[in-house]
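Database features, via Swiss-Prot:
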- Asp123: active site, proton acceptor (ACT_SITE)
- Ile10, Gly11, Ser12, Gly13, Asn14, Phe15, Gly16, Val17, Ala18, Lys33: ATP binding site (BINDING)
- 4-260: domain 'Protein kinase' (DOMAIN)
- Ser158 to Asp: Loss of kinase activity, and activation by hyperosmotic stress (MUTAGEN)
- Thr159 to Asp: Loss of kinase activity, and activation by hyperosmotic stress (MUTAGEN)
- Thr162 to Asp: Loss of kinase activity, and activation by hyperosmotic stress (MUTAGEN)
Amino acid sequence: MERYEVMRDIGSGNFGVAKLVRDVATNHLFAVKFIERGLKIDEHVQREIMNHRSLKHPNIIRFKEVVLTPTHLAIVMEYAAGGELFERICNAGRFSEDEARFFFQQLISGVSYCHSMQVCHRDLKLENTLLDGSVTPRLKICDFGYSKSSVLHSQPKSTVGTPAYIAPEVLSRKEYDGKVADVWSCGVTLYVMLVGAYPFEDPDDPRNFRKTITRILSVQYSIPDYVRVSADCRHLLSRIFVGNPEQRITIPEIKNHPWFLKNLPIEMTDEYQRSMQLADMNTPSQSLEEVMAIIQEARKPGDAMKLAGAGQVACLGSMDLDDIDDIDDIDIENSGDFVCAL
């Protein structure tokens with residue numbers, strides 16, 4: 001890590017701590033996730049690194065490299081100076097339909113690319129979408145800790161993700177198509193941008209987790225009268241929030257929907273995306289062999305010394321619902337509750 005100068009803490013969570021660093025040679029800023037060496041370097045960490053490494057797209061946080069320190073495995077990635085889309089919604093209350101579409105187009109562009117690379121994210125939510133620092137913000141999908149690749153891994157069966165965003169079929173604990181479940185989560189993100197609340201929470205009892213699950217399973221949602229939403233937008237949401245995953249709208253169908261196509265920036269078109277991907281193929285990246293060797297070495301316990309002064313963030317990541325014995329015992333503050341009440 002000699003080439004990087006630590007600037008400040010930018011977050012913490014179940015994984016460890018994240019810091020903003022500066023490349024002393026280029027002055028470029030990066031975000032680094034530090035994970036303690038030893039037992040914490042498990043299959044989930046390896047999966048996150050391998051899936052993230054394979055993805056190169058303008059709407060996905062760019063993976064740079066993994067580095068080993070005496071105490072930690074460091075994952076170096078692009079730094080998004082604009083913060084979370086979640087924070088932007090908290091500050092705004094809700095977005096206009098045009099602003100929601102602007103970010104939704106970018107979200108779908110990134111998710112479509114992930115799926116084309118045979119990677120399903122499985123934890124799409126506002127907190128896992130960052131913004132760069134530009135005046136016209138570019139959305140960046142991050143956090144591939146729960147992602148699965150159909151090339152590297154079996155079809156998902158575990159119930160992972162943030163409760164408010166989980167698709168009905170994921171709650172069934174049977175094998176499901178992670179790509180189709182991602183579509184549902186994108187719909188929840190769109191709804192929250194438009195309304196400023198989660199679609200399946202009871203407005204009179206938003207912290208009742210059991211009730212939220214029941215409403216998800218029965219696809220019980222509505223758009224409040226005070227929110228003006230076009231007929232095309234309502235139609236798209238009604239095609240996303242379909243309990244039967246086989247009947248749910250697909251990503252290619254979303255990309256052809258009239259609401260999605262309205263004011264679509266040229267950089268969101270398939271032709272432009274393909275040209276960008278061809279250019280990215282020539283971008284050098286850390287070799288697979290080097291990455292795997294570093295991960296294997298990181299499984300060995302490091303020195304007892306710990307990084308000092310971990311920062312704090314409001315959202316500490318998602319939970320795995322398979323680890324929950326009684327949903328009444330859940331701390332709703334950290335389970336996807338929309339903490340910015342309107």
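Heads up, the Cβ atoms here are built off N, Cα and C, so glycines get one too.
Just the original residues are modelled here, none of the noted substitutions.
Note that the structure is predicted; figures quoted are calculated from it, not measured.
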Quick one: what's DSSP say for Asp123 (active site, proton acceptor), helix, strand or coil?
coil
Rounded distance in angstrom between the Cα atoms of Ser12 (ATP binding site) and Asp123 (active site, proton acceptor):
18
Output the one of Ile10, Ala18 that, of all these binding-site residues, has the highest number of other Cβ atoms within 10 Å of its Cβ.
Ala18
